[in-house]
Amino acid sequence: MAELTEVRAADLAALEFFTGCRPSALEPLATQLRPLKAEPGQVLIRQGDPALTFMLIESGRVQVSHAVADGPPIVLDIEPGLIIGEIALLRDAPRTATVVAAEPVIGWVGDRDAFDTILHLPGMFDRLVRIARQRLAAFITPIPVQVRTGEWFYLRPVLPGDVERTLNGPVEFSSETLYRRFQSVRKPTRALLEYLFEVDYADHFVWVMTEGALGPVIADARFVREGHNATMAEVAFTVGDDYQGRGIGSFLMGALIVSANYVGVQRFNARVLTDNMAMRKIMDRLGAVWVREDLGVVMTEVDVPPVDTVPFEPELIDQIRDATRKVIRAVSQ
């Protein structure tokens, strides 16, 4: 039995959800789980049911469907390696969505006691909260937007799976682009990308722009407060190589301004490479005065402009503000 536990614990440690956990730390949890095997189309969780269990998916995709009163269900694909069913357990509330196996699924099922074991693993409570918040936020409809060149893209808050899409997606972020963004010649690590994409939407808010409603991420923009509920936040942008020079960064700044006003951020600061002229021009429009911070690096602080200065149609401003409100309300429930 001990040998079987060690094998299962090692299998658990291989899941993306348990990144950083040693197999030995997962042995108590392994004894509390039972095997899961599901065929395509099988309902694993039903919206509205009591929350008694969670599931860890080793292989196979599942689809999470959230029924809404005023429209069709909103569907999100969840890749293997992650947990499902955690939101209702964290909130001690009925299921918030229906989960169906999209492919043959193999994994494990755990009860509330097993979930409590996970919560007591170092760092796992915060990880669970971030995942749950993002899944609630996933039920926000992407906003179709038109940039300076007349092209249409989609704007939405960052969602689960964007780490994988950025690492392995079709949109190229060249060494030069990454250098300007991260001030390093090395490709950002998965750990850094997980920090950048696993956010709380209140102190760390990220908009992404996609090619098509379900398409790849082509750009992102974020603000990160200097402390909980602080009025100062750092801003940063990344735009895929083939999408630069189209006004996407300027558009994303407008969206950040709307969201920042909503959450009470009053000043932005930015730390950029001296030759990152695209970012500097965006900040210059807000009245930036640049100060050298280090060799090849400059920084600035600017006031967050009022929303009525953003060059968007009132309807679009309302959509961005509404999406900000919904995502923050979702994660605070």
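Just so you know, glycine gets a Cβ as well, placed from its N, Cα and C.
Arg95 (mutagenesis position) counts 18 other C-beta atoms within 10 Å of its own C-beta, drawing on all protein chains shown. Under DSSP, Arg95 (mutagenesis position) is assigned to coil, being neither helix nor strand in the three-state scheme. Marked as 3',5'-cyclic AMP binding site by Swiss-Prot: Gly85, Glu86, Ile87, Ala88, Arg95, Thr96, Arg135.
According to DSSP, Glu211 (Mg(2+) binding site) is assigned to coil rather than to any helix or strand. The Mg(2+) binding site annotation in Swiss-Prot covers Glu211.
The feature substrate binding site is assigned by Swiss-Prot to Phe237, Thr238, Val239, Gly245, Arg246, Gly247, Ile248, Gly249, Ser250, Asn276, Arg285. Summarising the environment of Phe237 (substrate binding site), the number of other Cβ atoms within 10 Å of its Cβ, over all protein chains shown, is 23. When secondary structure is read from DSSP and collapsed to three states, Phe237 (substrate binding site) falls in the strand class.
The domain 'N-acetyltransferase' annotation in Swiss-Prot covers 153-317.
For the mutagenesis result Arg95 to Lys, the note given in Swiss-Prot is No increase in the rate of acetylation in the presence of cAMP, presumably because of its inability to bind cAMP.
Record note (Swiss-Prot) on the mutagenesis of Glu234 to Ala: Shows a lower rate of acetylation of USP in the absence of cAMP than the wild-type protein, but in the presence of cAMP, an increase in the rate of acetyltransferase activity is observed.
Sorted by the number of other CB atoms within 10 A, the binding-site residues Thr96, Ser250 start with Ser250, the lowest.
If you take the CA of Ile87 (3',5'-cyclic AMP binding site) and look 10 A around it, the recorded positions you hit from Arg95, Glu211, Arg285 are Arg95. Taking each Cβ in turn and tallying the other Cβ atoms within 10 Å, the top scorer among the recorded positions Glu86, Glu211, Glu234 is Glu86.
Counting in whole angstrom, Arg135 (3',5'-cyclic AMP binding site) lies 24 from Val239 (substrate binding site) by their C-alpha atoms. For Arg95 (mutagenesis position), the nearest of the recorded positions Gly85, Glu234, Ile248 in terms of C-alpha separation is Gly85. Under the three-state DSSP scheme, Ser250 (substrate binding site) falls in the helix class. Closest in space to Ser250 (substrate binding site), of the recorded positions given as Gly85, Glu86, Ala88, Thr96, Glu234, is Glu234, taking the CA atom of each residue.
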